[in-house]
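The structure appears right after this line, and notes come after that.
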Amino acid sequence: MSESSSKSSQPLASKQEKDGTEKRGRGRPRKQPPVSPGTALVGSQKEPSEVPTPKRPRGRPKGSKNKGAAKTRKTTTTPGRKPRGRPKKLEKEEEEGISQESSEEEQ
C-alpha cells in the first residue's frame, strides 16, 4: 500500500519540474524577488519617463495607538509651564459634559 502512494507522488513532482512552475502548499505564496529596471526589457515598460508612485502602507500605522486625543484637543496652558500626563477633570467640566449629552438627545 505504501509503495503505490510513493510511486504516484514521483511522477507528479517530475511534471512540475518540466512546467517550470513549482507549486507549494496551500499557504501564502512566496514573494518574488524584485526585478531591477536595468535588467527588464525597455519595450515592455509602459511609462519609462514617469516615476512610479511608491506603495502606501495599509491600515493603521504602528505607533498611532494612543495619539488621537493629543491631535484633536488643544489645551490652553500658562506660558512657561507644560503640564505632563493626563489632565485632571474638574467637577464643573463633568457637569457640562452631562448637560451637553442630554441636550443632544432632545434634538
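Yeah, the Cβs are placed from backbone N, Cα and C, and that goes for glycine too.
Original residues fill every noted site, and no substitution is shown.
Among the mutagenesis experiments that Swiss-Prot reports, Arg26 to Ala is described with the note: Does not affect methylation by PRMT6. In the three-state DSSP classification, Arg26 (mutagenesis position) falls within coil. Of all Cβ atoms in the protein chains displayed, 5 besides its own lie within 10 Å of the Cβ of Arg26 (mutagenesis position).
Among the mutagenesis entries in Swiss-Prot is Arg58 to Ala, noted as: Decreases methylation by PRMT6. Abolishes methylation by PRMT6; when associated with A-60. Using a 10 Å Cβ-Cβ cutoff, Arg58 (mutagenesis position) registers 5 neighbours.
Under its mutagenesis entries, Swiss-Prot includes Arg60 to Ala with the note: Decreases methylation by PRMT6. Abolishes methylation by PRMT6; when associated with A-58. With a 10 A radius on its CB, Arg60 (mutagenesis position) counts 8 other CB atoms from all the protein chains.
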Arg58 (mutagenesis position) and Arg26 (mutagenesis position), compared by Cα position, are separated in whole Å by 24
